[in-house]
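For reference, the structure discussed in these notes is given below.
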Amino acid sequence: MKSQTSGYVDPQTEEYDESREKSYQVLIAVSGVLSITSLLILVLFVPSMYNYVDNISRFSRRDFEFCQASANDLETEMMSVREGLLRGRNVTKRAAGYGHYNPSMLAADSPQFQECPACCIPGERGPSGDSGLPALPGAPGPDGAPGRPGTTPNASCIPERVFEPPPCLPCPQGPRGVPGHPGFPGDPGEYGIGGRPGSDGMPGKPGDPGLAGPIGPPGESGPIGDKGRTPEAHVIPGPPGDSGLPGPWGPPGSAGMPGEDGYAGTPGEKGWPGPPGAPGPGGMPGPNGPTGEQGPSGTPGTCVCQDTEVVMNDEKGRVPAPRDNVAPGATGGSYEPQGGNDAAAPSAISQSQNRRIRKW
């Protein structure tokens with residue numbers, strides 16, 4: 001804290017200002033580091049989080065599609081099992097109608113599908129499936145119960161002319177199923193063997209010209225050449241050359257005429273008060289003051305007569321001289337004490353004292 005009248009600085013205030021400035025600097029540095037760190041974390045975290053969420057959504061979508069495909073396959077299998085159960089109920093007797101004409105018989109290599117309970121009409125031949133694995137021979141099953149008599153599409157079948165169809169041949173293999181769900185990406189493989197070094201590339205194009213270098217120093221002056229020939233024709237003077245450099249300063253000139261007086265300056269500020277001066281000479285004596293009031297009357301004194309001596313006590317307790325020492329002709333009662341060293345002693349006594357002296 002600096003005073004306006006002096007350059008005094010409080011050391012405690014200066015130390016407090018320095019400590020506060022250092023604390024502000026530390027706070028600014030910490031806030032800057034935290035801001036930069038948060039920005040770096042944001043830049044690195046947001047892309048990785050987006051990639052992670054994208055992978056999870058893609059895998060979830062694939063799993064959902066796989067579940068949907070599995071559900072469709074199960075539904076297809078259930079339908080095929082149901083058709084197999086329905087197809088197993090229509091069992092015909094073996095070798096029925098052998099040697100008789102049966103209009104529903106087809107070639108041996110063409111499978112037929114029979115459905116209940118009317119006469120079966122073979123459908124179109126399906127596409128050939130892939131070759132399956134050879135199966136083990138199964139055990140012969142028991143004979144089935146005889147089926148119900150069939151009917152013609154337009155009228156009832158005559159019992160005498162109803163011929164049992166031959167047993168159903170095994171159906172061909174069905175078409176290939178829907179491709180499965182793609183699997184998850186495998187682990188990264190090992191590093192392969194390093195390839196052969198490549199051949200040298202084509203030479204590159206020449207580079208662009210570089211920047212102009214700095215101006216070099218001036219060269220040395222060459223030798224003076226030979227004098228040229230004097231022209232035969234009239235010499236035409238050339239244009240004047242450039243002005244030369246200014247010459248050096250000349251000697252100082254003589255003193256000039258004194259100039260006119262300048263304007264009066266503004267009055268200066270009031271100076272500080274000077275030291276006190278010497279004391280002045282004494283003044284003239286003043287006039288006499290007014291007469292004071294009359295004082296109160298004094299107390300009566302005492303008189304002790306002893307061997308022709310008079311002892312009197314005045315107001316100040318002084319003892320007067322004997323009667324013999326009174327100057328002759330002092331009939332008015334005035335006396336002077338012996339040993340008049342006291343300049344302030346009174347020159348007269350009161351009337352009561354004079355009466356006592358006269359009586360004595």
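Using N, Cα and C of the backbone, Cβ positions are placed for all residues, glycine too.
One entry in Swiss-Prot concerns the mutagenesis experiment G129 to E. Its note says: In dpy2(SC38).
Same-chain residues at least 6 positions away in sequence with a Cβ under 8 Å from that of G183 (mutagenesis position) are not found in this chain. A mutagenesis experiment is reported in Swiss-Prot for this position, G183 to R, and the note states: In dpy2(E8).
Looking at Swiss-Prot, the entry for mutagenesis of G247 to R says: In dpy2(E489). Taking a C-beta cut-off of under 8 angstroms and a sequence separation of 6 or more, G247 (mutagenesis position) has no same-chain neighbours.
Mutagenesis annotation in Swiss-Prot: G253 to R, described as In dpy2(Q292); the structure shown retains the original residue. All protein chains shown were included, and the count of other CB atoms within 10 Å of the CB of G253 (mutagenesis position) stands at 6.
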